[in-house]
Amino acid sequence: MASITFRTPLSSQEQAFYNQKFHQLDTEDLGVVTGEAVRPLFASSGLPGQLLSQVWATVDIDNKGFLNLNEFSAALRMIAQLQNAPNQPISAALYESTPTQLASFSINQNPAPMQSGSATGNTNNTDIPALSSNDIAKFSQLFDRTAKGAQTVAGDKAKDIFLKARLPNQTLGEIWALCDRDASGVLDKSEFIMAMYLIQLCMSHHPSMNTPPAVLPTQLWDSIRLEPVVVNQPNRTTPLSANSTGVSSLTRHSTISRLSTGAFSNAASDWSLSFEKKQQFDAIFDSLDKQHAGSLSSAVLVPFFLSSRLNQETLATIWDLADIHNNAEFTKLEFAIAMFLIQKKNAGVELPDVIPNELLQSPALGLYPPNPLPQQQSAPQIAIPSRASKPSLQDMPHQVSAPAVNTQPTVPQVLPQNSNNGSLNDLLALNPSFSSPSPTKAQTVVQNNTNNSFSYDNNNGQATLQQQQPQQPPPLTHSSSGLKKFTPTSNFGQSIIKEEPEEQEQLRESSDTFSAQPPPVPKHASSPVKRTASTTLPQVPNFSVFSMPAGAATSAATGAAVGAAVGAAALGASAFSRSSNNAFKNQDLFADGEASAQLSNATTEMANLSNQVNSLSKQASITNDKKSRATQELKRVTEMKNSIQIKLNNLRSTHDQNVKQTEQLEAQVLQVNKENETLAQQLAVSEANYHAAESKLNELTTDLQESQTKNAELKEQITNLNSMTASLQSQLNEKQQQVKQERSMVDVNSKQLELNQVTVANLQKEIDGLGEKISVYLTKQKELNDYQKTVEEQHAQLQAKYQDLSNKDTDLTDREKQLEERNRQIEEQENLYHQHVSKLQEMFDDLSQRKASFEKADQELKERNIEYANNVRELSERQMNLAMGQLPEDAKDIIAKSASNTDTTTKEATSRGNVHEDTVSKFVETTVENSNLNVNRVKDDEEKTERTESDVFDRDVPTLGSQSDSENANTNNGTQSGNETANPNLTETLSDRFDGDLNEYGIPRSQSLTSSVANNAPQSVRDDVELPETLEERDTINNTANRDNTGNLSHIPGEWEATPATASTDVLSNETTEVIEDGSTTKRANSNEDGESVSSIQESPKISAQPKAKTINEEFPPIQELHIDESDSSSSDDDEFEDTREIPSATVKTLQTPYNAQPTSSLEIHTEQVIKYPAPGTSPSHNEGNSKKASTNSILPVKDEFDDEFAGLEQAAVEEDNGADSESEFENVANAGSMEQFETIDHKDLDDELQMNAFTGTLTSSSNPTIPKPQVQQQSTSDPAQVSNDEWDEIFAGFGNSKAEPTKVATPSIPQQPIPLKNDPIVDASLSKGPIVNRGVATTPKSLAVEELSGMGFTEEEAHNALEKCNWDLEAATNFLLDSA
């Protein structure tokens, strides 16, 4: 897409000026200006419209119809260049260079020079002038022909007429909107006249129409007076308006044809001839009168009159009316009358039958002295010639013949090709402004072949004759195809033909063409006043001898001078009539309507008589002149007569020969007649073409010589200019290059300056930021140094711990050797079981007797199981209420019952277990003191001592552990009491349960909302409702263990017996002691909501201890890393946080009591229950067999202080679903890959024996079911939440875990040392005294939270303060610190 490119960029002054003009025109801020918007500005530049249109076409490259700022600037540059030098060619080079001065615009300046016409024509050109009567008459006639009798003209018809004006559609639309006052879509006569008048003003580039007004003024509408024109009453006059001839010829750059047309088209409806018009007509007459004879013959006048494009009949009528002297020559008077009548006819006014009296009385004609009264008519009457004297005419409206010998070249013309019919011809006939204007200079000089040249100056409207050198006339450009040889029938016509060779030179000098198209004029009747034609005077010339071919304008050869003179006359007339306004009014006092009606006939007769008198007076005055001319004419006529006589004789001689041929050719004459006429026309055309070509050849020869001379001069000038241009171009390029370089350097320097400024600002900002960061980093470095020291100290402590644990590993190796020795002893003790077979047989017999009672008890157990489920739900609700700090209503009763039951249980347990109490206590004390478990226990006791009552992280969390403990104790109590299980006391169970939910101060435990275990439980148990129970369970276990260590130790076996029986018991006691040492603090394994398996296991301690013949590596696995698998945490059905039960303790208690073979129904129930809970790695059938074998050696356990809790509720184990859940739990735990599982020891012979004797045992011989449970606990606590090391020690104490410390989030840099988990055996409080080991690392939830925040870059003080503000909520404290950072 092409674009505007300035070789010389716009200067700052130009940019400011052009931007100002552009924004004034772009009122809507669209970035473009339309042609309609810039038209007033361009018109005010004073340049011609054609130049402005070329400027627009040059800058509007894509023909968009609008200009952007760049194109608008280019247009104003071109206007400035053209204002400085108007003759420059229109091209893109005008806007590429800078003009010497900016374009000047004046809104009151006319785009073209206007002629003043007279001194009184000082009117404001920006106002729309009033309509002249001439314009009203022209446009009224056009309306009548278009409307055809209708009162309005339809929009489509008016559009067709308007479009022929070749104005922009937008301009025509605005004119229509102004004229269609009622928006009806049709125009009445006044609206049509106004529209045509505005179109005429636009075409003439009148300043008032540069910007059409929004509303036409009222006085402009009032200037339209639609009075009918009366043509048969010559005394009725219409006053001249201020603009009698319009403004069509005022502002146009007129050509010869337009000036000539204006001479025939500018006539007012009045019949008075002004002095100015008379002067114009006289000037035309003088230009035609080359010989200065004072008269013009028909040979000159006929071609001139034909150029008016009136038909021949109308011209004959005008000739008849104007020829007041009744001769073949016109004087200035007759010529003025004929021209006046032609103008009237072209204006659409019907010609009268006689010359109006007002025309004859015009002062300009000089026929009458000035007299205001029309009654005083003393001038002699002149006979008015009638139309009867005119010879017969052949009306050829489209063709006019010219003499065949006419070889005079004519002036070239630029005429629009229009047809002779339709509204376009009417429009063009009425107003020559509708033709496209051709650019000419302000002054048009028309030259002819004489020494006179006619010059018309558009500025002052005056026509002058200047003496110039003779020049070759311009060639003909019109077609002469319509010319033919004319043979007149009258003697006068033949004399004219004879004189043609003499008149040819005159005809060549007087021919001209005109462009006006005449409208059709109806024929007129003969004049009512007839006169006798003089036989001695020549008749009216025949206008049919000249033809005008369709589509081409032809005339005789004097058009240059005549056209200029006619145009000057028309322009002068219009200016004179506008300036004189009311100078000439009708002086007839009787011109009013009534008087005119009465005197019309008398006036007509008087006018005729006056014409006759004037004609006779004139004839008398010119008799002498005519006498001399008559003599010459007689001589010429005589010669012509002789010539004709000779021709006549020749014709007579050939007449006889042609008579015979005439009869034969008469039939062909009619057919060939048309062909002859066509051939004659073609001959005339050929002759005309020949003469035109000859004249054109002469002209071209002259032009060629002139062109060659001018070409040589131009070449020389071009050479000089090219050299100058080359030098200037080189200089310009150098300057442009320098300007570009300088601008580039300026741009680069400015960009570098901006960049440097930005860089300096950024560097300063970075320096400030780095200063702040340095201070922060120094603070952080100090904190990190402090933290590094702390980590180093902790690392040293961990190294010490690792060394200590290495020493303990050595001790464990020694312990393993001892255990191997003990295993050997246990194998020896297996022989003792054979001694008990007989005893077991007896027990089986007794069991058969109690079978009936078992069935009854079984039914009761099922019922109690339902009650137990309800109690469990009730207890859960109570526990939730307790966790929320709500005490039940019967809290006091429950506490009292719990205390009584505890005392009773303690007494019974003491009475049963006092046999071996002393020996067991000694063994346990010795063993515990010598083992490495004591150190861990001492540590736990020290940490518990250090804890405060307000520690929300580590204690006083309500748990459900008391429930399980109560169940275990109750189960043992039920086993000891035999038939007492049939009627358990639920009230005692609730009291024991409530007692477990109280702390050592008797206050209900409040659950810690910020505990790391509660808030960060594993994913597998986060949604489990049993989580609060497991949290409560842990603290309850710890508190109960601390309170009851002394009582429990009294039931633990500890040393070897001397007798075989006691040796067997001692072996079992030693084996059980190992279990105690590994898991003394894990009180229970809550595999299900009920305590079925645990109760069953506790009722058969002897059997559970029997298969414990394991190696040291199995019971105490070597130290290894703790691998936590999140996916395994949910492998079991109950992914709860559970503790183990103190089964080994109960087992040892029962081993200490003497063997009493007293089978009970409870033993049978728990035997079946154990079968439902297979140990890990064993099948149910294997467990069943082991249970049966173990039943032969079953003894009653010693009842401790918790034996009465939930007594008799073990019957719930009958439910198959619970057993299945427990079985699934043990299987899942076994499959979880626990590293703490004990190896299954098979004793096939013992199992078979127990099976055969139907021994009711409570524990399978394959493994201890309490061992796999810690693995579940270990997996469920693998959540990455920070849990206190103390909590883990308490939960997993005694399990032999090889990893003591959980991964610390806040201290990732501390190396993880393989430290075994601390074992927490149950020892007396007096044994827990020892040195406190400072771990040196964060182990509590608080310290872990502080350390985690410290690892995020905050100081310990900030972390501690934030945690205190947020109630030790790590997430809230983190957000608080980040927000306040």
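One-based numbering along the chain as shown.
Each residue, glycine too, has its Cβ placed from N, Cα and C.
Over in Swiss-Prot, the protein carries these features:
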{"type": "DOMAIN", "residues": "47-82", "note": "domain 'EF-hand 1'"}
{"type": "MUTAGEN", "residues": "Trp56 to Ala", "note": "Abnormal spatiotemporal behavior"}
{"type": "DOMAIN", "residues": "135-227", "note": "domain 'EH 2'"}
{"type": "MUTAGEN", "residues": "Trp176 to Ala", "note": "Abnormal spatiotemporal behavior"}
{"type": "BINDING", "residues": "Asp180, Asp182, Ser184, Glu191", "note": "Ca(2+) binding site"}
{"type": "MUTAGEN", "residues": "Trp319 to Ala", "note": "Abnormal spatiotemporal behavior"}
{"type": "DOMAIN", "residues": "1338-1380", "note": "domain 'UBA'"}
{"type": "MUTAGEN", "residues": "Met1352 to Ala", "note": "Reduced ubiquitin-binding"}
{"type": "MUTAGEN", "residues": "Leu1370 to Ala", "note": "Reduced ubiquitin-binding"}
{"type": "MUTAGEN", "residues": "Thr1374 to Ala", "note": "Enhanced ubiquitin-binding"}
{"type": "MUTAGEN", "residues": "Leu1378 to Ala", "note": "Reduced ubiquitin-binding"}
Sparsest-packed of the listed recorded positions (Ser184, Thr1374) - C-beta count within 10 angstroms: Ser184
Shell of the Ca(2+) site beyond Asp180, Asp182, Ser184, Glu191, same chain only (C-beta within 8 angstroms of their C-beta centre): Cys179, Arg181, Ala183, Gly185, Val186, Leu187, Asp188
Residue with minimal Cβ packing [other Cβ atoms within 10 Å] among the binding-site residues Asp182, Glu191: Asp182
Rounded to the nearest Å - Cα separation of Leu1370 (mutagenesis position) and Ser184 (Ca(2+) binding site): 86
Met1352, Leu1370, Leu1378 as mutagenesis positions, winner by CB count within 10 A: Leu1370
Winner by Cβ contact number (other Cβ atoms within 10 Å) across the mutagenesis positions Trp56, Trp176, Trp319: Trp319
Cβ neighbours of Asp180 (Ca(2+) binding site) where a neighbour is any other Cβ within 10 Å: 18
Secondary structure tally of the domain 'UBA' (1338-1380) (DSSP, helix then strand then coil): 32 helix, 0 strand, 11 coil
C-alpha spacing of Trp176 (mutagenesis position) relative to Ser184 (Ca(2+) binding site), in angstrom: 11
Separation of alpha carbons, Trp176 (mutagenesis position) and Asp182 (Ca(2+) binding site) (Å): 11
Per-residue pLDDT averaged over the domain 'EH 2' (135-227), given as an integer: 85
Between Trp56 (mutagenesis position) and Glu191 (Ca(2+) binding site), the C-alpha gap once rounded to whole angstrom: 33
Close recorded positions near Trp176 (mutagenesis position), where close means Cα within 10 Å, chosen from Glu191, Trp319, Met1352, Thr1374, Leu1378: Glu191
Number of helical, extended and coil residues in the domain 'EH 2' (135-227), per DSSP: 56 helix, 4 strand, 33 coil
Inter-residue C-alpha distance, Asp180 (Ca(2+) binding site) and Met1352 (mutagenesis position) (nearest angstrom): 87
Integer Cα-Cα distance in angstrom, Leu1378 (mutagenesis position) to Glu191 (Ca(2+) binding site): 85
Candidate recorded positions Glu191, Trp319, Met1352, pick with smallest Cα gap to Thr1374 (mutagenesis position): Met1352
Counts by DSSP class (helix H/G/I, strand E/B, coil) across the domain 'EF-hand 1' (47-82): 25 helix, 3 strand, 8 coil
Inter-residue C-alpha distance, Trp319 (mutagenesis position) and Met1352 (mutagenesis position) (nearest angstrom): 123
Distance, Met1352 (mutagenesis position) to Glu191 (Ca(2+) binding site) (CA atoms, angstrom): 93
